[in-house]
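As recorded in Swiss-Prot:
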MUTAGEN   Thr209 to Ala  Decreases phosphorylation by PknH
DOMAIN    308-357  domain 'FHA'
MUTAGEN   Arg312 to Ala  Abolished phosphorylation
MUTAGEN   Ser326 to Ala  Abolished phosphorylation
MUTAGEN   Asn348 to Ala  Abolished phosphorylation
Amino acid sequence: MAGSATVEKRLDFGLLGPLQMTIDGTPVPSGTPKQRAVLAMLVINRNRPVGVDALITALWEEWPPSGARASIHSYVSNLRKLLGGAGIDPRVVLAAAPPGYRLSIPDNTCDLGRFVAEKTAGVHAAAAGRFEQASRHLSAALREWRGPVLDDLRDFQFVEPFATALVEDKVLAHTAKAEAEIACGRASAVIAELEALTFEHPYREPLWTQLITAYYLSDRQSDALGAYRRVKTTLADDLGIDPGPTLRALNERILRQQPLDAKKSAKTTAAGTVTVLDQRTMASGQQAVAYLHDIASGRGYPLQAAATRIGRLHDNDIVLDSANVSRHHAVIVDTGTNYVINDLRSSNGVHVQHERIRSAVTLNDGDHIRICDHEFTFQISAGTHGGT
């Protein structure tokens, strides 16, 4: 359990930037790249067992050396020595937990855990109409980011899908913060940030919605209309699609010079996000469990790890025995607030809600997923799942 690691010294871990381990605020060098990759996997999956086989796959993918298992044990032993040398009981913090090891730490001793907590608090505050409080929480969440996720370990393939999913979560936090700031009457203050974000993420329509709203509420109607034309052209030229109904309706209101109710809009958006967050924790207070329900067989595949890989090879968490499925086809990442699916450059793609995904997509309870001939329903439910 997370509360089992009661120590006098302050142990802290960072994933939202280069991997970081500090004790009482002092950075602790954590060894070779492979040893740091083991630590990263343990922090990503904190308070959950990580199998030795999963660690081997993370380090060597399909080509582990003959001594891979012994190397994993050696890396863990070295990490324990680092902890012990700093006065922390390594057998409590980094314990054997079949089929591997578990890093037991409070969630608030990891930057990702703090990001999730602050983002969740901010969204709940916005849904209740407390926009100043929402802005403070969301700003605190974004301050946890020091740079690209695990930037020093990008050579390891497990990092990319995890980082991509967290960037999705970060963009959502930026969007929610901008909406809260606009609801507080500070539309002009967020324009520069939103201009930079829409340049970096040109297909994220919610960011464009906030930028266009901020322009309009700052008496810059021509800029608002120009921004709509830009996103419409970008979506058409690059993706072959039109803006969604929210953006189209916003543009129509601006053309007619109608007033915008920023507070009502912010509460509505946040309330929808709260519904998604609350799916994770049922009324009983038990942590929700996510599954992929195989429509053909009725089998339920639990999504228990921080990242669940799907593909043809047997080193995947969910193995799909089909020639059309790529060796490593897709991954579903639990970011702490959302489940995000990402196509791992597969040959035949991943379809969510009957559309092929072009980037990471946040899953909602009940979503239909198709991977070649295999069809699933994404489900979040409390307790055990009878189809496993």
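Cβ from N, Cα, C; glycine included.
The local packing around Asn348 (mutagenesis position), expressed as other Cβ atoms within 10 Å of its Cβ over all shown chains, amounts to 16.
Candidate mutagenesis positions: Thr209, Ser326. Fewest other C-beta atoms within 10 angstroms, Ser326. Cβ neighbour count for Arg312 (mutagenesis position) (all protein chains, 10 Å cutoff from its Cβ): 18. It is 32 Å from the Cα atom of Thr209 (mutagenesis position) to that of Asn348 (mutagenesis position). Between the alpha carbons (Cα) of Ser326 (mutagenesis position) and Arg312 (mutagenesis position) lies a span of roughly 6 Å. The two recorded residues, Arg312 (mutagenesis position) and Asn348 (mutagenesis position), have Cα atoms 13 Å apart. Across all of the domain 'FHA' (308-357), the predicted model scores a mean pLDDT of 94. Per-class residue totals from DSSP over the domain 'FHA' (308-357), listed helix then strand then coil: 0 helix, 20 strand, 30 coil.
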